[in-house]
Amino acid sequence: MSQNNEMHPRNPYRNKPPDFKALAVEYPEFRKFCQYVSNGKVTFDFKKDAAVRCLTQTLLKKDFNLDVEIPPGHLVPRVPQKLNYCLLIDDLLKANKLTKNVIGIDIGTGTSCIHALIGARQFNWKFIATDGDEKSVRVAHENVAKNGLSSSICVVHVNPDVKTVLMDVVNTIPDTDYAFCMCNPPFFEKGNGDDKFCEDISSSTETYSNRVASEFRTAPHSATFASSAELFVDGGEVAFVNRIIDDSVLLRDRIKIYTTMIGRKSSLKPLQNRLQRFGDDVKIMISVLNQGKTKRWMLAWTFSKSVSLTTIDRPISFQCPKPGLTRLMQEISILNGRLRQEDTLAIVAEFKCVTWTNQRARKRAKAILSESSIKKAKWNFSNVACQVAFGAGDGKDSYTDAGNFVSSESIPTNNLNAWDNASQAYFPLPNGEVPGPIIRIRIQVFSEDSYDSISFELISGSKQHLHQLVQYLKNLICR
């Protein structure tokens, strides 16, 4: 069953999977692996290694303007999955305000160098990308160069027989601190992956494929070809990640956030238990990476006391009739919100004051102010006391310059001897201080055939304000 709806909320493939028909029209090489069926739709042959490789190259070109070479017989990365991983790291960096001069380490970058290429292109990160295979390093270096990212990504060959994974790389540049490291380790222990991968005898190099090697397995949905080094390692992924943990104990906060992708759920427990032995010195987080028919996990840990790995709140979202973005921007403008483009995926809205609550009281106050002075005097007359303390200054509202006194009204209650009295007053700020936004949110709109899906993510401010605002906008836009 597809898990696309559980992808990272900022992943554009979540609500808009690749349009094979449009890709076939635009890219002749991709068209070779497509077939038109009677209902006018296009089917794609996922069972061919060349087809899967072409799909990845096409998506990288169209959606990220990346021209990437992936040699036959090497692992073909799935773009939505890799973007999910990068977005989770981006969440952690933003939550900890680690967004300037970000330098990361990609362990086992592979021929595609996809983590570093997406990170540099999409998030403006810098990378040291390492690999123990000389061919992978050579091809990765060529991919970086032809995409004009040599100033952002340095591809380094490391000795695969050395036990340490990070120490040599980090100590090469002693005065540099790294924001994060990331890794997609080989999943299988040597000799234990034979039920899922068999050697491809048609290949001139040592290549393995996930073609059916056992009568007890069903045929895979998508072809996977890879070299031995990309699939197998002594001790499997648990042993490999333990080597990263060993280095992290020595490096401590030279790397702020250590992360790795985990391919098998059974690997999480022993790794988590190992990290928990360090007690309060370490913070741990496990996140799920959902995409297509595949589930992976991200294990993150830190020794830095200033870094928080608490679970990041998932954005709130709702669906509405088209054009959702146009109506959303109109309503935010009415609420005196300020919009700016953050990147190709999101816009940011800022509000200096809460203008979306107590709408009935606001409408009543506005109606009172628009009435004639005689009616207003009659309406306001009641035998109650009201005291309003005015601030010192020029008498202007610090947010809207509308004056520091807005309204005072008395409202009858069920008790004949009691009235509810509501007063609203604004006070100017001393010394001409300009307040910052009380809430900042990241908004992303995904377009479907008949509706738009709008996602809201809290950047700063109150969660209560976020929920109030989203509910207010939903009531207006979805009706």
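For all residues, glycine too, the Cβ spot is worked out from N, Cα and C.
The S-adenosyl-L-methionine binding site feature in Swiss-Prot is assigned to K82, G108, D131, T164, N184; the stated evidence is similarity to another entry. A coil conformation is recorded for N184 (S-adenosyl-L-methionine binding site) in the three-state DSSP classification, outside any helix or strand.
Looking at Swiss-Prot, the entry for mutagenesis of G110 to R says: In oj32; at 25 degrees Celsius animals are either sterile or maternal-effect lethal and display a protruding vulva phenotype. Enhanced nuclear proliferation defects in germ cells in a weak loss of function dhc-1 (js319) mutant background. Under the DSSP three-state reduction, G110 (mutagenesis position) is assigned to coil, being neither helix nor strand.
Experimental mutagenesis at this site is recorded by Swiss-Prot as D420 to A, annotated: Abolishes binding to dlc-1. Reduces nuclear accumulation of mett-10; when associated with A-421; A-423 and A-424. Blocks nuclear entry, and results in cytoplasmic localization of the mutant mett-10 protein; when associated with 361-A--A-367 DEL; A-421; A-423 and A-424.
A mutagenesis experiment is reported in Swiss-Prot for this position, Q424 to A, and the note states: Reduces binding to dlc-1. Abolishes binding to dlc-1, and reduces nuclear accumulation of mett-10; when associated with A-420; A-421 and A-423. Blocks nuclear entry, and results in cytoplasmic localization of the mutant mett-10 protein; when associated with 361-A--A-367 DEL; A-420; A-421 and A-423.
Among the mutagenesis results in Swiss-Prot, Y426 to A has the note: Does not affect dlc-1 binding. The residue drawn here is the original one.
Under the heading of mutagenesis, Swiss-Prot lists F427 to A and annotates it as follows: Does not affect dlc-1 binding.
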Over the residue list K82, G108, D131, T164, N184, recorded for S-adenosyl-L-methionine, what is the maximum interresidue Cα distance in Å?
25
Residue pair K82 (S-adenosyl-L-methionine binding site), G110 (mutagenesis position) - Cα distance, angstrom, rounded:
13
Please work out which residue of T164, N184 has the most C-beta neighbours within 10 angstroms of its C-beta, and give that one of the binding-site residues.
N184
Based on Cβ atoms within 10 Å, give me the single least packed residue among the recorded positions G108, G110.
G108
Could you round the CA separation between T164 (S-adenosyl-L-methionine binding site) and G110 (mutagenesis position) to a whole angstrom and send it over?
18
If H, G and I count as helix, E and B as strand, and all else as coil, what does DSSP give for D131 (S-adenosyl-L-methionine binding site)?
strand
